[in-house]
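Enquirer: Not my notes, these are from Swiss-Prot:
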type	residues	note
ACT_SITE	Glu720	active site, proton acceptor
BINDING	His719, His723, Tyr761, Glu768	Zn(2+) binding site
DOMAIN	70-282	domain 'ATLF-like 1'
DOMAIN	609-804	domain 'ATLF-like 2'
MUTAGEN	Met73 to Ala	Impaired translocation into host cytoplasm
MUTAGEN	Tyr181 to Ala	Loss of ability to bind to PA
MUTAGEN	Tyr182 to Ala	Loss of ability to bind to PA
MUTAGEN	Glu183 to Ala	No effect on PA-binding ability
MUTAGEN	Gly185 to Ala	No effect on PA-binding ability
MUTAGEN	Phe223 to Ala	Loss of ability to bind to PA and non-toxic
MUTAGEN	Glu720 to Cys or Asp	Loss of activity. No effect on zinc binding
Amino acid sequence: MNIKKEFIKVISMSCLVTAITLSGPVFIPLVQGAGGHGDVGMHVKEKEKNKDENKRKDEERNKTQEEHLKEIMKHIVKIEVKGEEAVKKEAAEKLLEKVPSDVLEMYKAIGGKIYIVDGDITKHISLEALSEDKKKIKDIYGKDALLHEHYVYAKEGYEPVLVIQSSEDYVENTEKALNVYYEIGKILSRDILSKINQPYQKFLDVLNTIKNASDSDGQDLLFTNQLKEHPTDFSVEFLEQNSNEVQEVFAKAFAYYIEPQHRDVLQLYAPEAFNYMDKFNEQEINLSLEELKDQRMLARYEKWEKIKQHYQHWSDSLSEEGRGLLKKLQIPIEPKKDDIIHSLSQEEKELLKRIQIDSSDFLSTEEKEFLKKLQIDIRDSLSEEEKELLNRIQVDSSNPLSEKEKEFLKKLKLDIQPYDINQRLQDTGGLIDSPSINLDVRKQYKRDIQNIDALLHQSIGSTLYNKIYLYENMNINNLTATLGADLVDSTDNTKINRGIFNEFKKNFKYSISSNYMIVDINERPALDNERLKWRIQLSPDTRAGYLENGKLILQRNIGLEIKDVQIIKQSEKEYIRIDAKVVPKSKIDTKIQEAQLNINQEWNKALGLPKYTKLITFNVHNRYASNIVESAYLILNEWKNNIQSDLIKKVTNYLVDGNGRFVFTDITLPNIAEQYTHQDEIYEQVHSKGLYVPESRSILLHGPSKGVELRNDSEGFIHEFGHAVDDYAGYLLDKNQSDLVTNSKKFIDIFKEEGSNLTSYGRTNEAEFFAEAFRLMHSTDHAERLKVQKNAPKTFQFINDQIKFIINS
C-alpha cells in the first residue's frame, strides 16, 4: 500500500480527538487526576476524597517536569533569531517542548546543540562546511530536497547539531513539524541509542511483526526499500550490519509518535511500532542514559581519573631524571648570559664590545636584545676612557658590519638559541643529525630524545582508545603562516574569514607530528592566539605518558588522518575545529610517496624528461603536510603558465643534469640534504622561505609560508627559479669558471644604478635583485611586469637578453 501524504492528512484530521488525547508528554506515565478505569463504584468515595490531593501532586509533577525541560533546553538550545522574529522563534521552541525531557537530557549528555536560526539553515556556522553530497537530503516521505530550501537538519558527529529554521508554519503545517521530529529521531537513533549495548535488540520483534503482517501498510509507512526486499526475518546480525536502515525506521516511528496529528497514523498502520514507542518509558530511557554516560565517559573527572589510573604504574615508576626530562620537553631552556660569556675567548669578548648589533640583518629583535645584554656585562670591565670611546664608535649606526664581525655573530647566534626539543624535532622533521646546529648540542638532543622515546613505552590500550578524544589548542601560525594572518576576519576578530577558511580546508587531508604532541585530556578554553582546536582520536597502540594537570604526551612520528574541518563557536568566538584520527605514520608516508610518483610522472612528460626522473621531492614531516603536497601542483602550474616553456625546459634540464631537485618541504631549509653542501650562509637561512643551491642545482621551497614581499608560494618559487636562470646563464658564459651572471661587471654596474628601484629585498645584493626583477617580470599582475620595465629598464633588458641567450644556446 503506497500511502499518500494527502491520505495521511485526512486520516490524521479524522482522528483528531484521539490524537489530542494522546498528545501528552511522551514516554513518561502521567498521573490521571480525575477518574480512571476499573470498579469506580467501590472506590468513588475514596477517589473523591483524594481528588484534590491527586490534582495537587499532578500539578507539582508537571511543574517539575516543565522546569527540568526548561533547564535542559537552556543548555542545549541556542536562539539566533532577530528580535522581530520572536513569534517564529516561539513556534520552533514549542516543537521542542513536545520532545521528552529525558531524550533531550541524553542529547545534552553527548554534547549536542540545537540552533534556531533565521533564513537559510546552510548559512549557519555549523553547516557551512557540509559537502555538496550532504546538502542533498530526503524528507520523512523519501522525497528529495535541497538543504538550502529545507528548514531542519541533524548533523551527525561526536557532538551532533540540530539546526531548525524559525517559522510560524510549524503551528499549522503539521508536515513541517513532522520533519523536525524526524530529524530529532535520527539523532536519538543514530547518535545516542546506537552508542549503547545491543541498541536494537528490543526493536527486532517490532520489525519482524511489521514484516510478517497480513498487509504492507506498516512497511509502506516505515520501511526502507532494502528492508522491504529482505527475504527472511530480520536477525540481530542483519540489523547490526544495516544499522542505517534500522535507524531510519526508528526515526520515522519516533516522528509519527511525537507529532500529535500524526500519532494515530502510526497506531493505525504500525501498531507494533506505536506500542514500542508507548512503552519506551522513563525507566528504559534512564537505563540508556546511564549506560551512555558510562560508555562514553561523559564526566570530565571520570575520564581524567580513568586515564590517570591507566598510567598510574607508569607515573610511579618514573625516576627523577625521567621527570626532569619531561619537564625539559615542556619548558625550553633559555640560554644563560654567564655561560655564553664564559665560553668566549678574550679576542671574542673584545670583538663583542665593539660590534654594532643593530646593523645586523640576520638577527631577530629578540636576539639583538639578548646580545646587547651580553655587551653590557662585558663593558663592566672597560675603563671609563674605553667606555667613552666605545660610545663614540657606536653613535654612527650606519657603519656596516665587517666580515669578521659578521662571522662572529653567526657563531654566537647558535649559542643564544633556546634548548627546545620539540622545536628542534619540528624544524628538522625528526632528522636530528642534520648539521644546522653545533655538534655538542646535537649530541645532547639525540640523547634526550632517545631517553624520552624509551620512557613512552606504554600504549593507550584497547580499553581506552575508542572511548576518548584528546584535545590540543594551536596558534594558526604554527600550522600555516601563509593563511594564518588572513584566517581571522580583519573586520571582526571574533569571526573566521569564510573564503580563506575554505582555502585552508581544501588541502587539509592528512598530517604528521614529528615531535611529541602534548594534548589535553579534556578540552580547555583557548588563549587569545589559539584559534585551531584539535580533537584527536587515538589508535590503541599509540604510546603515551601521563603528565600533570590533565595532559598526555604522545609519541613522536605519528600520522593523523583529517576527518573533518569546520568552524565552531565557543563563548561568542569562532574557532576552527579539526577532527583527526591517529594512524601509523607509514600510512601517511605512503600517500606522500604516491603523490610524489604521480607528480613526477606528470611533469616528466610535460618537460620531456626521462620517465623515471625524480625532479620533484616532497620532504614533508609536519602538521599541515597534505597542503605542501597539494600546493605543489598549483605552484608548478603557475610557474609553467607565466614563464616561456623553452626557458623552463632549458633551465630544468640544466638542473637535472646536476642531479638537482625541486624540494617542497615544511622543515627549515638548512636541514634539507640538498642544502648540506652550502653551509656558509646556514645561519641566515634558518628562517628562509625559499633557496636556490648552486652546488646541488636545487630549488628548496619552505611552506606553507610566504616571504615579506611575496603574495604566495608561487611567487617564491619563481623568485628561486630566477636564481637558477642566473646560475645557468653564468655557466653558459664560462663553463670552466661557472660563476653567476650577476657577478659580471655589467650587471654589478646595473645594480649600482637601479638596485634600489624595485623591492626592499632586491637591495640585498646583485643576485637577489636579479631574482626579484625576474619574479616581477613573470608576475600574474600586469602592473608588476611594467614596474620593472619602467623603474629598472636596464635590468629588464639584461634579463631578457639572458633569457634569449639561454633559449638559443
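Each Cβ is built from the backbone N, Cα and C atoms, and glycine gets one as well.
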Enquirer: List only the single closest residue to His719 (Zn(2+) binding site), chosen from the mutagenesis positions Tyr181, Glu183, Gly185, Phe223 by CA-CA distance.
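Expert: Nearest candidate: Glu183.
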Enquirer: Which of these binding-site residues has the least crowded Cβ, counting other Cβ atoms within 10 Å: His719, His723?
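Expert: Taking His719, His723 as the binding-site residues, the minimal 10 Å Cβ count falls on His723.
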Enquirer: Grab the pLDDT values for the domain 'ATLF-like 1' (70-282) and give me their mean, rounded.
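Expert: Overall, the domain 'ATLF-like 1' (70-282) comes to a mean pLDDT of 86.
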Enquirer: How long is the line from the C-alpha of Tyr182 (mutagenesis position) to the C-alpha of His723 (Zn(2+) binding site), rounded to the nearest angstrom?
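Expert: Between the alpha carbons of Tyr182 (mutagenesis position) and His723 (Zn(2+) binding site) there are 63 Å.
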Enquirer: Around Tyr181 (mutagenesis position), how many other CB atoms lie within 10 A of its CB?
Expert: 25
Enquirer: In the same chain, outside His719, His723, Tyr761, Glu768, whose C-beta lies within 8 angstroms of the Cβ mean position for the Zn(2+) site?
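Expert: Neighbours found: Glu720, Gly722, Gly762, Thr764, Ala767, Phe769, Phe770, Ala771, Glu772, Arg775.
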Enquirer: Would you pick out, from the recorded positions Tyr182, Phe223, Tyr761, the residue whose Cβ has the largest number of other Cβ atoms within 10 Å?
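Expert: Counting every other Cβ within 10 Å of each candidate, the maximum falls on Tyr182.
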Enquirer: Let me know the DSSP-derived helix, strand or coil state of Gly185 (mutagenesis position), please.
Expert: helix
Enquirer: What's the CA-CA gap between Tyr181 (mutagenesis position) and Phe223 (mutagenesis position) in angstrom, rounded?
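Expert: Tyr181 (mutagenesis position) to Phe223 (mutagenesis position), Cα-Cα distance: 17 Å.
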Enquirer: Could you tally the C-beta atoms, other than its own, that fall within 10 angstroms of the C-beta of Glu768 (Zn(2+) binding site)?
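Expert: By my count, 20.
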Enquirer: Compute the C-alpha separation of Phe223 (mutagenesis position) from His723 (Zn(2+) binding site), stating it in Å without decimals.
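Expert: The separation of the Cα atoms works out to 68 Å.
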Enquirer: Any same-chain residues 6+ apart from Met73 (mutagenesis position) with CB under 8 Å of its CB? Would you list them in sequence order, or say none?
Expert: Glu93, Leu96, Glu97, Leu104
Enquirer: Using DSSP and collapsing to three states, where does Phe223 (mutagenesis position) fall: helix, strand or coil?
Expert: coil
Enquirer: Between Tyr761 (Zn(2+) binding site) and Glu183 (mutagenesis position), what is the CA-CA distance rounded to a whole number of Å?
Expert: 58
